[in-house]
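**Student:** Below is one structure. I have some questions about it.
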Amino acid sequence: MRLSPVFVALLSGLLAADLGLARSVAPRVADSPAAVTGTRKTSLLKNVAGLPPVPSAAQVAATSLNTDDIQGDILVGMHKQKQLFYFFAINDPATFKTHLASDIAPVVASVTQLSNVATQPLVALNIAFSNTGLLALGVTDNLGDSLFANGQAKDATSFKESTSSWVPQFAGTGIHGVIILASDTTDLIDQQVASIESTFGSSISKLYSLSASIRPGNEAGHEMFGFLDGIAQPAINGFNTPLPGQNIVDAGVIITGATNDPITRPSWAVGGSFLAFRQLEQLVPEFNKYLLDNAPAGSGSLQARADLLGARMVGRWKSGAPIDLTPTADDPALGADAQRNNNFTYSHAGFDLGSDQSHCPFSAHIRKTRPRADLGGSLTPPNLSAGANSIMRSGIPYGPEVTSAESASNTTTQERGLAFVAYQAQLSQGFHFLQQTWADNANFPPGKTPATVGLDPIIGQNNGQPRVVNGLLPSNSSASLSIPQFVVSHGGEYFFSPPISAIGGRLSA
């Protein structure tokens, strides 16, 4: 006998309640006209060797977090295969609220649903709102985040960034929200978009959209420059099973109103997270040419020496192997091993942490954005320093692979890059802090010799001017390089990803 999905969902809810596992939000079934319905046989998420795995159903069952009420993208991380970011404006708040409550809230994918293939939808739908979007809905509550309230365009100067290169729709506060769709095929996402647009009708207008996809074949999990991305995700205390060297943070660092969130939130906003979205173009052919032109002297082929320079700029080889553990040559087996590839602190016996750059430059991207022992934390993993400045990354590459013509001319002709997504409970301690206080700060990490470290060679910004970076050449750590901007921001927005109960509750009232 074949049981219907509705019966299975109801039976699961009854069993969970009987076992004491029920959360505050009742099981939901995808009977909304806004949903693309069907039975999923394979996961819409992809585990990649070397990255922290997708949260399991067992972890979800054991946690005290209300994972039925937390939108799935917040804690799933960088595991989506296909994704669409649909940015919209609200034209008719009353009609929008009606459909938000009746058609969208019932099908928003939770962490619980995404942890098990049996409960995953064909298309995972999440939704988040800008401050102007909340105001359009009549929600004036103070969420306790001034950066969110002001919007990302007003924050651009903090990052030494001009909005002249931004997508026009981001250069203001006109975007009210973003619907995030994830699946394993573009066709399913297209069907979901058609359903959403039919449901909302003229109550919303699409302002902009960005399609994104995991890279093909062996490049799955790698960003457009070719480096395995997302290894250093934090582990949430009481939810994730920490990997060796993984930063362990309280849930309140990522989830509003959770353990050790220092800000008092409106009751309806407990269980949400602030979403920083950035469209970051990557000039891959130009980046590769720069590495060849500036490859350090030494033995080995020109390409091998160029790869070494790239690894020292990032802090990892393309495989994900950290140069702090393998400073002169890639070790793909290490890169693919999540039990080893994050288990380091930058401290080495017999080497001075304040002056040694033979293992890893002070300016390397991953050292700038997670300094480990540089901030005086434990010299033994896991290093808990800077836990309050952790973010949960959930981005994905966008755009086509580099063409042979682009490689031959060393010139980008088709846009590609990273749809950067970061979740945190405080933007001022998360994304904003990492970019402004660490990546864009030439004197960070502190207490080093020489004191001027230089900007983050990957994401550091200098108002469009060349960035001076020190310590990248292994034979001369005092030498500096002037590095063009190979990651170009096309802007973004700050959103609040509310708890699911608020989507059909406070935001629809």
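Heads up, the Cβ atoms here are built off N, Cα and C, so glycines get one too.
Quick paste of what Swiss-Prot says about this protein:
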- Asp229: active site, proton acceptor (ACT_SITE)
- His365: heme binding site (BINDING)
- Tyr208 to Phe: No significant effect on enzyme kinetics; when associated with F-398 (MUTAGEN)
- Asp229 to Asn: Drastically decreased catalytic efficiency in reducing H(2)O(2) (MUTAGEN)
- Gly230 to Leu: Complete loss of activity for ABTS and Reactive Blue 19 but not DMP (MUTAGEN)
- Arg393 to Leu: Drastically decreased catalytic efficiency in reducing H(2)O(2) (MUTAGEN)
- Tyr398 to Phe: No significant effect on enzyme kinetics; when associated with F-208 (MUTAGEN)
- Tyr398 to Ser: No significant effect on enzyme kinetics (MUTAGEN)
- Leu418 to Gly: Acquires new moderate non-stereoselective sulfoxidase activity (KM=0.6 mM for methyl-phenyl sulfide(MPS)). No activity towards the bigger substrate methyl-p-tolyl sulfide (MTS) (MUTAGEN)
- Phe420 to Trp: Does not acquire new sulfoxidase activity (MUTAGEN)
- Phe420 to His: Does not acquire new sulfoxidase activity (MUTAGEN)
- Phe420 to Gly: Acquires new strong stereoselective sulfoxidase activity favoring the S enantiomer (KM=0.37 mM for methyl-phenyl sulfide(MPS), KM=0.13 mM for methyl-p-tolyl sulfide (MTS)) (MUTAGEN)
- Trp438 to Ser: Complete loss of activity or at least greatly reduced substrate affinity, enzyme activity and catalytic efficiency (MUTAGEN)
**Student:** Looking at the recorded positions Tyr208, Asp229, Gly230, His365, Leu418, Trp438, which ones sit with their CA no more than 10 Å from the CA of Tyr398 (mutagenesis position)?
**Tutor:** Leu418
**Student:** How many Å lie between the Cα of Tyr208 (mutagenesis position) and the Cα of His365 (heme binding site)?
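**Tutor:** Given the Cα positions, Tyr208 (mutagenesis position) is 30 Å from His365 (heme binding site).
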**Student:** Round to the nearest Å and give the CA-to-CA distance linking Trp438 (mutagenesis position) with His365 (heme binding site).
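**Tutor:** Rounded to the nearest whole number, the Cα-Cα distance is 10 Å.
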**Student:** Write out the long-range same-chain contacts of Arg393 (mutagenesis position), meaning residues 6 or more apart in sequence whose Cβ is under 8 Å from its Cβ.
**Tutor:** Gly77, Met78, Gly230, Gln233, Phe420, Val421, Ala422, Tyr423
**Student:** Counting across all protein chains present, how many other Cβ atoms fall within 10 Å of the Cβ of Tyr208 (mutagenesis position)?
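**Tutor:** For Tyr208 (mutagenesis position), the 10 Å Cβ neighbour count is 16.
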**Student:** To the nearest Å, how far is the Cα of Asp229 (mutagenesis position) from the Cα of Leu418 (mutagenesis position)?
**Tutor:** 11
**Student:** If one measures from the C-alpha of Leu418 (mutagenesis position) to the C-alpha of the residue listed as 'heme binding site', what distance in angstrom results, rounded to a whole number?
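**Tutor:** Spelling it out, the Cα of Leu418 (mutagenesis position) and the Cα of the residue listed as 'heme binding site' are 15 Å apart.
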**Student:** Which number gives the other C-beta atoms within 10 angstroms of the C-beta of Trp438 (mutagenesis position), all protein chains shown included?
**Tutor:** 20
**Student:** Near His365 (heme binding site), which residues of its own chain have a C-beta under 8 A away, given they sit six or more steps off in sequence?
**Tutor:** Met313, Val314, Gly315, Ala439, Asp456, Pro457, Ile458, Ile459
